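Engineer: Feature list, courtesy of Swiss-Prot:
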BINDING   LYS319, ARG323, LEU347, TRP352, ASN359, TYR360, ASP399, CYS403, LEU404, ALA405, LYS406, TYR407, TYR414  NADP(+) binding site
MUTAGEN   TYR241 to Phe  Loss of catalytic activity; when associated with A-363
MUTAGEN   TRP352 to Ala  Loss of catalytic activity; when associated with A-414
MUTAGEN   ASN359 to Ala  Loss of catalytic activity; when associated with A-360
MUTAGEN   ASP363 to Ala  Loss of catalytic activity; when associated with F-241
MUTAGEN   ARG395 to Ala  Loss of catalytic activity
MUTAGEN   LYS406 to Ala  Loss of catalytic activity; when associated with A-407
MUTAGEN   TYR407 to Ala  Loss of catalytic activity; when associated with A-406
MUTAGEN   TYR414 to Ala  Loss of catalytic activity; when associated with A-352
Amino acid sequence: MSEQESRDNAAVDAVRQKYGFGFSWLVLMIALPPLVYYLWICVTYYQGELVFTSDAAAWRRFWSHVAPPTWHAAGLYAAWFLGQAALQVWAPGPTVQGMKLPDGSRLDYRMNGIFSFLFTLAVVFGLVTMGWLDATVLYDQLGPLLTVVNIFTFVFAGFLYFWGLNGKQWERPTGRPFYDYFMGTALNPRIGSLDLKLFCEARPGMIFWLLMNLSMAAKQYELHGTVTVPMLLVVGFQSFYLIDYFIHEEAVLTTWDIKHEKFGWMLCWGDLVWLPFTYTLQAQYLVHHTHDLPVWGIIAIVALNLAGYAIFRGANIQKHHFRRDPNRIVWGKPAKYIKTKQGSLLLTSGWWGIARHMNYFGDLMIALSWCLPAAFGSPIPYFHIVYFTILLLHREKRDDAMCLAKYGEDWLQYRKKVPWRIVPKIY
């Protein structure tokens, strides 16, 4: 390992200590599963109203809606998870190398997400068309599925914990069993060529998210004889986002989660439970709320989504092209940048000269456009934008600390050159 790589790894460790979870990991592991149930129950049984009461009997009635697991739901999810794993391993797609690991090695990854995504949609469409699968099954089984997937992730995280106990030197657990269960004990656990972390990061959670949305739309049609414009907007926006994700799937290999986080309960539960069951809250709400939107409102929401996407994808593409060719023209002019003592180049042109994370700003615009079609009858469809804002604010601070530890004075110079963090002129 080079001296520079050693410094980079030390910077990662320092940032992880400062921006990790401290003792809050236990609170998260205890509180988050009930929170997802709470949101689902409020949407499904209380018309989207947030339920707060001091009456013990009312709380018992509320929590009595928690659905027990069923063999139907368990069978559905087992078939789903194993089927997606098979596609990850055997579906056609290019093989690329990941980022350097702490020991200097690189792993191979098969990037076949877009094939798996489209193949899955084709199979599900065929099964529904032939009458072998009910289009509303995921909505009808949503409660039991939530319980099944929760149970599965807790068990799976236990498997991952024991899997990594004999890992490489730089993967050693902390010696605190419950914390290691939460954070993980292995960086890249694999079964043969199946990289469990990369697989769970996208396939069983993100594609499931889309199928759940489609099931919500089918349920709305079954109940009301129509699929409303708000439902079409939500499903359309999120489908486009997922297609874009899988087209650019290789970019996930450069993310913090893949490069630095071990694979434990936190990522496992977040990928398999949090993502599909909370990112579908807008569609869940719209199943029983069939309001219309004015034409100007539809135009404004579509414009917000497209503008957010243009900023999000445009910023990411600019940085990707700059890394490949620093002499590339950005917005009609030669790229401007700061060269660090380590030799890295910090782009200060284009979107990256407006704010340090304009891609986050675009992502937040997209997230808000997913919520607005639900109108303002309930705060629950807006849970996503609140959570996502908190997430990106934390991530920006973590990234800033990481770059300061890595680049020192050069990063301070970059801060002066580009003072705004996410939102130009505001933050």
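Cβ atoms are placed via backbone N, Cα and C, with glycine included.
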Engineer: Taking only the mutagenesis positions TYR241, ASN359, ASP363, ARG395, TYR414, which one has a CA atom nearest to the CA atom of LEU404 (NADP(+) binding site)?
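Structural biologist: In terms of Cα distance, LEU404 (NADP(+) binding site) lies closest to TYR414.
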Engineer: Just to verify a number: CA distance, TYR241 (mutagenesis position) to TYR414 (mutagenesis position), in angstrom, no decimals.
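Structural biologist: Cα-Cα distance, TYR241 (mutagenesis position) to TYR414 (mutagenesis position): 31 Å.
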Engineer: Measuring Cα to Cα, how many Å separate ASP399 (NADP(+) binding site) from LYS406 (mutagenesis position)?
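Structural biologist: Cα-Cα distance, ASP399 (NADP(+) binding site) to LYS406 (mutagenesis position): 10 Å.
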Engineer: Work through the recorded positions one by one (LEU347, TRP352, ASN359, ARG395, TYR414) and name whichever has its CA nearest to the CA of LYS406 (mutagenesis position).
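Structural biologist: So, of the listed recorded positions, the one sitting closest to LYS406 (mutagenesis position) is TYR414.
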Engineer: Within 10 Å of LEU347 (NADP(+) binding site) (Cα to Cα), which of the mutagenesis positions ASN359, ARG395, TYR407, TYR414 do you find?
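Structural biologist: Checking each Cα against LEU347 (NADP(+) binding site), the hits are TYR414.
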Engineer: Among the mutagenesis positions TRP352, ASP363, ARG395, TYR407, TYR414, report those whose Cα falls within 10 Å of that of LYS319 (NADP(+) binding site); none is a fine answer.
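Structural biologist: Candidates kept after distance check: TRP352.
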Engineer: Per 10 Å Cβ neighbour count, which of the recorded positions ASP363, ASP399 ranks highest?
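Structural biologist: Highest number of other Cβ atoms within 10 Å: ASP363.
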Engineer: Tell me which of the mutagenesis positions TRP352, TYR407 sits in the most Cβ-dense spot, judged by other Cβ atoms within 10 Å.
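Structural biologist: Of TRP352, TYR407, the one with the most crowded Cβ is TRP352.
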Engineer: Over all pairs within LYS319, ARG323, LEU347, TRP352, ASN359, TYR360, ASP399, CYS403, LEU404, ALA405, LYS406, TYR407, TYR414, the annotated NADP(+) binders, what is the largest Cα to Cα distance, rounded to whole Å?
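Structural biologist: Across LYS319, ARG323, LEU347, TRP352, ASN359, TYR360, ASP399, CYS403, LEU404, ALA405, LYS406, TYR407, TYR414, the two farthest Cα atoms sit 22 Å apart.
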Engineer: I'd like the number of other C-beta atoms within 10 A of the C-beta of LEU347 (NADP(+) binding site), please.
Structural biologist: 22
